[in-house]
Amino acid sequence: MRPILLPDPPSLSTGVPDIFEQGGSHNVVRRAVVIGNGFPGSENQCIGLVRALGLSDNHLLYRVTRPKGGLNEWLHWLPVGFHKKLDFILRHIYLYSRLMLGSKQSKYISSVPSENGGNVGLASILEADVKGIVNLARQTYEKDGPLIVIACGRDTISIASSIRRLASENVFVVQIQHPRSHLNRFDMVITPRHDYYPLTLEAQEQVPRFMRSWITPREPPQDHVVLTTGALHQIDYASLRKAASAWHDEFAALPKPLVVVNIGWPRSNCRYGADLAKQLTDSLLNVLATCGSVRITLSYKTPAKVSRVIFKELGDNPKVYIWNGQEPNPYMGHLAWGDAFVVTADSVSLISEACSTGKPVYVVGADHCKWKIAEFQKSLRERGVVRSFTGFEDMSESWSYPPLNDTAEAATRIRRELAARGWSLRS
């Protein structure tokens, strides 16, 4: 079988050197700064947007990281700045107690070994430095043009907003995911449409009246808010074509149709356990006759009680391959070569990426979801992008839909806003 050939992404090049772009070279955006929080799901959205803007070869990644170990695992609800100060105090108390008590270890606070055998403290944390990024934007503006700053996640909000406040003439700051309040701190906010579900009458009826003022967001989206259907990501024509080539030898000979199953993990708004795992395996066994082969991947956060059921029910089936986490991750190969996808309802990212292929996507466990995640599932079903996985499907049946294209659409909106400033992205 020949490798899958996907069309090249449309070229945006005009063939005009940067220096001749509108406004001169200092108005051409050539680089980006990504501010991440250390979580792949958040940073993947930033990198995907950088890629869609054509800046993947010229960006810097900064991270806002929290102290870890001991009591710190219970303090992630605190603002990151206060958390670090508290960690500093606790560590000094701990060190003082060790001096006073000799080698006797504290029962409540433990020192955390790092990879090189040292201890994790404030000095070893790679920080997103507001002052450093602001100086970079200001001092290199005339030579290298404006700086796009893209951040995602709650811990990055204060960093990104401070950069815009201090260098508004030199930067364009994009915050991915709803920052909950004071959206005017950013040049653009990109967030899923279901983040505004709390404003609907249906949602209001689910919340006691005395709590409604605490639920965010509290007002409709402003003009600089870009609403997406799902999550941003790095999946595009070029990445799928590259993956199709890279995984050709492993996947080309597999019996068709190739059904890919992606399993996430329970969330606060989508709880499940072994019961859903058993429902999934029963349904897969039901449709196995119409499958050529089945390949399953589990997240590193998938609960053991879920993975045990998957391995017990399907581990010995000759048609089924379950990724064990030890071999190279086949996820991109699955997206490129899969003929249909079955995805657990909890993960907006996994579903969004599968729905960017235009291939059949079936969702299992949507009835376990509530609040915003349930609204996300509903919107996809209404658009005909996903179907519920019942176990009575003919998996050889092919159907399609206009693929989700949120990342490219968000990038187009950024280009428009830059143009309104007299700025442009490099060709």
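Placed from the backbone N, Cα and C atoms, the Cβ positions cover glycine too.
Here Swiss-Prot notes a mutagenesis experiment, R241 to C, with the remark: In elm1-2; intermediate mutant phenotype.
Remark: G333 (mutagenesis position) has A243, A244, A246, W247, E250, F251 as non-local neighbours, by Cβ distance under 8 Å and separation of at least 6 in sequence. Annotation note: G333 (mutagenesis position) sits in a helical segment as assigned by DSSP. Listed in Swiss-Prot is the mutagenesis experiment G333 to N, annotated as follows: In elm1-3; intermediate mutant phenotype.
One mutagenesis experiment named in Swiss-Prot is S352 to N, and its note says In elm1-5; weak mutant phenotype. Proximity of S352 (mutagenesis position) to non-local residues of its own chain (separation of 6 or more, Cβ distance below 8 Å) is seen for T229, G230, A231, L232, H233, L404, D406, given in sequence order. In the three-state DSSP assignment, the secondary structure recorded for S352 (mutagenesis position) is helix.
Packing around R241 (mutagenesis position) is summarised by its Cβ count: 18 other Cβ atoms lie within 10 angstroms of its Cβ, all protein chains included.
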